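Next up is a structure, given as structure tokens.
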Amino acid sequence: MVNQVATDRFIQDLERVAQVRSEMSVCLNKLAETINKAELAGDSSSGKLSLERDIEDITIASKNLQQGVFRLLVLGDMKRGKSTFLNALIGENLLPSDVNPCTAVLTVLRYGPEKKVTIHFNDGKSPQQLDFQNFKYKYTIDPAEAKKLEQEKKQAFPDVDYAVVEYPLTLLQKGIEIVDSPGLNDTEARNELSLGYVNNCHAILFVMRASQPCTLGERRYLENYIKGRGLTVFFLVNAWDQVRESLIDPDDVEELQASENRLRQVFNANLAEYCTVEGQNIYDERVFELSSIQALRRRLKNPQADLDGTGFPKFMDSLNTFLTRERAIAELRQVRTLARLACNHTREAVARRIPLLEQDVNELKKRIDSVEPEFNKLTGIRDEFQKEIINTRDTQARTISESFRSYVLNLGNTFENDFLRYQPELNLFDFLSSGKREAFNAALQKAFEQYITDKSAAWTLTAEKDINAAFKELSRSASQYGASYNQITDQITEKLTGKDVKVHTTTTAEEDNSPGWAKWAMGLLSLSKGNLAGFALAGAGFDWKNILLNYFTVIGIGGIITAVTGILLGPIGFALLGLGVGFLQADQARRELVKTAKKELVKHLPQVAHEQSQVVYNAVKECFDSYEREVSKRINDDIVSRKSELDNLVKQKQTREINRESEFNRLKNLQEDVIAQLQKIEAAYSNLLAYYS
């Protein structure tokens with residue numbers, strides 16, 4: 001049963017990562033407690049070392065590790081077998097997967113000791129708990145009804161935000177959280193919700209169907225929301241077993257092979273560009289041919305069943321490698337970096353404090369006064385970096401908002417060619433028939449919305465790349481400013497103690513000696529549970545992609561569509577009516593439609609460009625403002641802590657007699673305790689690396 005090994009290995013590796021997370025979380029918590037206890041003891045001895053920032057950061061990191069999960073977002077159009085796939089993955093017939101029903105709400109599947117479903121609403125109502133049968137009955141709809149709702153731009157359950165399904169399953173218990181999206185469509189509310197998860201998941205499982213290879217809707221979604229955004233996507237071609245069933249002679253091996261190869265060529269042609277990382281082709285590690293129904297049937301009969309021939313073993317191996325090796329190692333490396341910083345800060349503070357215990361108050365004040373110029377230099381570095389961020393902010397906000405303005409104003413230049421692919425099938429008699437005119441108008445409105453959505457997505461991708469490039473440049477500047485900052489803090493230590501103190505002994509060749517604020521600014525530290533997917537600096541504690549999302553869902557996709565489509569329908573209708581009942585040339589009718597649409601569109605583009613470019617400006621500005629606020633706060637905290645560390649010692653010397661020997665021992669014990677916790681974290685990380693090597 002060799003292929004069962006993939007499932008077992010996945011569970012075992014998840015368990016191993018969960019154990020390491022737990023070990024590191026405990027060590028971080030003890031590290032925070034150790035430093036905090038020492039700070040409290042400092043009040044009755046030589047004074048606090050002002051390590052509040054380290055205590056706060058490692059406490060947050062410890063909590064994040066405790067709550068750590070790998071979040072998988074399942075995307076796919078209706079009737080692609082998403083629920084069947086998920087049931088096969090978890091090994092239970094949990095989610096509705098009958099022939100007809102479609103899950104109609106976004107569902108978050110996570111571990112819970114008891115089986116329960118909680119519905120969360122968006123209108124202020126309190127969450128509602130349901131049993132599974134009622135959930136399946138109430139929140140699944142027929143595909144025909146789903147299609148009708150989509151055409152009418154309506155949601156099946158407009159008051160529902162999402163559902164949380166808790167279930168005592170091994171896969172979930174070991175740290176997997178699954179988000180099941182209702183389907184691919186262009187409703188703004190749905191996309192806003194789904195895109196929020198797209199930006200905050202570890203991997204996307206994009207479910208397709210062998211019998212419907214790469215539909216227009218799927219290609220549009222990938223082009224608009226996935227392409228070029230640094231996301232990790234696993235493409236799951238479901239119902240591969242039905243390729244054989246579609247043949248006239250299912251036993252014809254040659255015909256089956258030819259049919260499968262044709263399908264593979266189609267999928268490769270459409271998906272290859274999404275399976276390249278830094279120039280390397282990883283198509284075989286990202287695209288999988290699955291037979292979910294076969295896997296589910298086997299696992300329901302025997303959870304340990306051999307899944308050979310279903311495609312699941314290969315998929316599980318790739319997902320396992322990505323999550324428990326690539327992503328887990330990256331996450332835990334940041335934790336190790338944070339622990340090293342806390343250890344170094346403690347050792348630096350102890351190394352400064354011990355020599356100063358020997359000095360009387362006057363000598364101590366004299367030495368503190370002597371380093372005032374250096375502290376002014378630290379403030380100068382802060383001001384210079386802050387100025388660079390603000391200049392970058394202003395340049396990017398102006399440039400990107402202007403690019404949006406130009407982009408919108410130029411839509412009319414290419415509209416006639418661009419709109420052809422969106423134009424609905426034009427039956428003039430349908431339009432002239434009052435009974436069918438509403439359906440025609442709805443189809444036309446949907447065509448405009450798709451056109452505007454695609455155009456907006458294309459521009460947004462360009463804007464994101466520009467912003468990302470700007471943050472990369474700021475990251476390089478942070479490294480340079482950090483190096484200068486370190487030189488000055490070393491000078492402060494030398495002038496205070498009279499010694500050249502080397503304290504960066506826990507830093508290896510793979511890391512630089514940048515101060516904590518610079519590491520944060522460079523994206524080397526993450527204290528945020530969001531922004532898990534893609535882009536350099538995605539690990540940074542601020543979340544610029546979600547800032548953009550929050551603004552851009554308010555913007556012109558909604559604003560442009562509202563401004564344009566509602567106004568266009570009237571003039572277009574008059575133009576078509578003017579052709580007369582006897583006019584049967586559909587081609588000319590189409591040309592008239594596009595011509596009139598362009599004429600009306602161009603009328604409104606200046607207003608849209610003017611109004612929405614300000615929204616774009618504000619969005620980009622807020623991205624850099626949030627970054628600047630956090631960077632400035634962290635630099636200020638560092639400068640203030642260094643000053644207060646010295647002021648605390650002066651205050652204590654002025655008010656009490658300090659027992660130098662006991663204080664020396666206390667500080668040395670603190671240093672040893674901190675190093676001991678760091679060593680445990682280093683060992684846990686190294687052991688995990690050794691296991692995977």
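For all residues, glycine too, the Cβ spot is worked out from N, Cα and C.
Don't look for the substitutions in this one, it keeps the originals.
A quick note: this is a predicted structure, and the numbers were derived from the prediction, not measured.
The following feature annotations were taken from Swiss-Prot:
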- 79-84, 235-241, 292-293: GTP binding site (BINDING)
- 66-313: domain 'Dynamin-type G' (DOMAIN)
- LYS82 to Ala: 15-fold reduction of GTP hydrolysis (MUTAGEN)
- PHE583 to Glu: No lipid-binding (MUTAGEN)
Rounded to the nearest Å, what's the C-alpha distance separating ALA239 (GTP binding site) and LYS82 (mutagenesis position)? Just drop the number here, would you?
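Per the Cα atoms, ALA239 (GTP binding site) and LYS82 (mutagenesis position) stand 11 Å apart.
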Out of VAL237, ALA239, ILE293, which of the binding-site residues is least crowded by other Cβ atoms within 10 Å?
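Ranked by other Cβ atoms within 10 Å, the binding-site residues VAL237, ALA239, ILE293 bottom out at ILE293.
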Validating a neighbour-count step here. Other CB atoms within 10 A of the CB of LYS82 (mutagenesis position): how many?
27
Within 10 Å of the Cβ of ASP241 (GTP binding site), how many other Cβ atoms are there?
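So the Cβ neighbour count for ASP241 (GTP binding site) comes to 18.
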What mean pLDDT score does the domain 'Dynamin-type G' (66-313) have in the model?
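So the average pLDDT across the domain 'Dynamin-type G' (66-313) works out to 84.
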Enter the number of other CB atoms within 10 angstroms of the CB of LYS79 (GTP binding site).
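Within a 10 Å radius of the Cβ of LYS79 (GTP binding site) lie 17 other Cβ atoms.
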How would DSSP class VAL237 (GTP binding site) in three states?
strand
